[in-house]
Structure formats: C-alpha cells, structure tokens
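Undergrad: One structure follows; several queries about it will come next.
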Amino acid sequence: MHGDTPTLHEYMLDLQPETTDLYCYEQLNDSSEEEDEIDGPAGQAEPDRAHYNIVTFCCKCDSTLRLCVQSTHVDIRTLEDLLMGTLGIVCPICSQKP
C-alpha cells in the first residue's frame with residue numbers, strides 16, 4: 001500500500017481455487033477385535049506394524065524371558081490372548097531338556 005488511503009486494487013489478490021481431496025483415509029480404533037480394511041488412494045493400505053517388547057516367564061523354570069516382535073495392533077492382542085491362555089514359552093535351557 002502506497003499513500004495515506006488504501007485503494008481496492010491493492011487488496012485484490014489473484015487467487016485460484018485449488019482442488020482438495022476431502023476423503024479421510026484415517027483408521028479409527030474399533031472396540032471390536034475385527035480388523036477393518038482401509039481403501040486408500042493406491043488401493044488397500046497396509047496395517048501399521050510396530051515393535052513390541054514382551055517380558056514373560058519360562059513355563060518350566062520361571063526364568064524371565066524377553067522377546068521383541070514386530071506386529072500389528074490386532075495381532076499383538078491375539079498373541080496376548082494366547083499367552084494369557086494355555087500357550088507357554090520355554091527358555092533355551094529348558095528346551096534342551098527332555
């Protein structure tokens with residue numbers, strides 16, 4: 001702006017409308033254990049995988065075992081259900097014993 005009073009042509013901007021994709025590809029956590037499929041711009045999106053540290057005990061000698069796994073959120077819940085049930089993990093020493 002030049003001068004003491006603004007003029008209209010100084011405020012006229014040369015703006016062009018832009019096209020924007022308004023579809024949200026965000027996946028929300030569902031309270032059920034079913035995994036929903038996401039349709040993304042390139043088809044179906046891969047579920048996010050993360051690293052999980054698991055600390056458990058040997059089912060024979062009760063020594064502490066540490067595991068690091070890479071899994072989806074749904075699959076790690078399945079593993080948790082198995083570990084809380086009848087599935088037991090054996091340490092390397094106990095696995096050598098008959």
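Note: Cβ is positioned from N, Cα and C throughout, glycine not excepted.
Just the original residues are modelled here, none of the noted substitutions.
Quoting Swiss-Prot on the mutagenesis of LEU67 to Arg: Complete loss of interaction with HDAC1 and transformation ability. While the structure shown retains the original residue, Swiss-Prot records the mutagenesis experiment CYS91 to Gly with this note: Complete loss of interaction with HDAC1 and transformation ability.
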Undergrad: Among all chains shown, work out which of the mutagenesis positions LEU67, CYS91 has the most CB atoms within 10 A of its CB.
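TA: Result for the most crowded candidate: CYS91.
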Undergrad: Taking just the CA atoms, what is the gap between CYS91 (mutagenesis position) and LEU67 (mutagenesis position) in Å?
TA: 11
